[in-house]
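Read through the structure below, which is laid out as C-alpha coordinates, and then see the notes.
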Amino acid sequence: MSYDKVSQAKSIIIGTKQTVKALKRGSVKEVVVAKDADPILTSSVVSLAEDQGISVSMVESMKKLGKACGIEVGAAAVAIIL
(Lines of atoms letter the chains of each structure in order from A and count residues from 1; the text may use other names and numbers.)
(Lines give C-alpha, C1' and ligand atoms only; values in the text may rest on other atoms or scores of the structure.)
Protein backbone atom coordinates (compact mmCIF):
# COMPACT_ATOMS: atom_id res chain seq x y z
CA MET A 1 0.00 0.00 0.00
CA SER A 2 1.17 3.54 -0.69
CA TYR A 3 1.01 4.55 2.98
CA ASP A 4 3.77 1.99 3.61
CA LYS A 5 5.82 3.32 0.69
CA VAL A 6 5.63 6.82 2.15
CA SER A 7 6.48 5.77 5.71
CA GLN A 8 9.44 3.66 4.51
CA ALA A 9 10.81 6.16 1.98
CA LYS A 10 14.16 7.68 2.87
CA SER A 11 13.30 11.10 1.50
CA ILE A 12 9.89 12.67 0.95
CA ILE A 13 8.43 16.08 0.26
CA ILE A 14 5.08 16.91 1.85
CA GLY A 15 2.44 19.22 0.40
CA THR A 16 1.17 20.18 -3.02
CA LYS A 17 3.26 23.33 -3.51
CA GLN A 18 6.51 21.63 -2.54
CA THR A 19 5.64 18.57 -4.63
CA VAL A 20 5.10 20.77 -7.70
CA LYS A 21 8.48 22.44 -7.09
CA ALA A 22 10.18 19.04 -6.80
CA LEU A 23 8.48 17.83 -9.99
CA LYS A 24 9.76 20.91 -11.84
CA ARG A 25 13.28 20.19 -10.55
CA GLY A 26 12.99 16.60 -11.80
CA SER A 27 13.86 14.95 -8.51
CA VAL A 28 10.67 12.92 -7.96
CA LYS A 29 10.41 9.13 -8.18
CA GLU A 30 6.71 8.78 -7.34
CA VAL A 31 3.80 10.96 -6.23
CA VAL A 32 1.11 9.97 -3.71
CA VAL A 33 -2.13 11.97 -3.69
CA ALA A 34 -5.07 11.74 -1.26
CA LYS A 35 -8.46 11.15 -2.91
CA ASP A 36 -10.25 13.26 -0.31
CA ALA A 37 -8.09 16.32 -1.03
CA ASP A 38 -9.56 19.22 -3.00
CA PRO A 39 -9.08 18.44 -6.73
CA ILE A 40 -8.30 22.11 -7.36
CA LEU A 41 -5.18 21.66 -5.21
CA THR A 42 -4.09 18.26 -6.49
CA SER A 43 -4.89 18.49 -10.21
CA SER A 44 -1.68 20.42 -10.99
CA VAL A 45 0.40 17.81 -9.16
CA VAL A 46 -1.25 14.91 -10.98
CA SER A 47 -1.05 16.49 -14.45
CA LEU A 48 2.58 17.54 -14.03
CA ALA A 49 3.57 14.07 -12.80
CA GLU A 50 1.71 12.37 -15.66
CA ASP A 51 3.34 14.72 -18.20
CA GLN A 52 6.73 13.62 -16.88
CA GLY A 53 5.81 9.93 -16.85
CA ILE A 54 6.03 9.73 -13.06
CA SER A 55 3.84 7.19 -11.26
CA VAL A 56 0.90 8.67 -9.33
CA SER A 57 -0.65 6.60 -6.54
CA MET A 58 -3.97 7.52 -4.98
CA VAL A 59 -4.75 6.90 -1.31
CA GLU A 60 -8.05 7.31 0.51
CA SER A 61 -7.25 9.74 3.30
CA MET A 62 -5.29 12.97 3.77
CA LYS A 63 -5.17 12.28 7.52
CA LYS A 64 -3.65 8.81 7.05
CA LEU A 65 -1.20 10.14 4.46
CA GLY A 66 -0.09 12.83 6.91
CA LYS A 67 0.31 10.21 9.63
CA ALA A 68 2.44 8.07 7.28
CA CYS A 69 4.63 11.16 6.80
CA GLY A 70 5.00 11.57 10.54
CA ILE A 71 2.96 14.78 10.80
CA GLU A 72 -0.13 15.50 12.88
CA VAL A 73 -2.16 17.08 10.06
CA GLY A 74 -3.39 15.80 6.72
CA ALA A 75 -1.30 15.84 3.57
CA ALA A 76 -2.90 16.27 0.14
CA ALA A 77 0.20 15.23 -1.81
CA VAL A 78 3.58 13.68 -1.09
CA ALA A 79 6.55 13.24 -3.40
CA ILE A 80 8.96 10.36 -2.93
CA ILE A 81 12.38 11.64 -3.92
CA LEU A 82 14.96 9.82 -6.03
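Cβ atoms are placed via backbone N, Cα and C, with glycine included.
Here the original residues stay in place, and none of the substitutions has been built in.
What Swiss-Prot notes for the published mutagenesis of LYS17 to Ala is this: No effect. Taking a C-beta cut-off of under 8 angstroms and a sequence separation of 6 or more, LYS17 (mutagenesis position) has no same-chain neighbours. LYS17 (mutagenesis position) carries a helical DSSP state (H, G or I).
Listed in Swiss-Prot as a mutagenesis experiment, LYS21 to Ala is described as follows: No effect. Over all protein chains present, the Cβ of LYS21 (mutagenesis position) has 14 other Cβ atoms lying within 10 Å.
LYS24 to Ala appears in Swiss-Prot as a published mutagenesis result, with the remark: Decreased ribosomal association. DSSP assigns LYS24 (mutagenesis position) to a helix.
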Cβ-Cβ neighbours of LYS24 (mutagenesis position) (radius 10 Å): 11
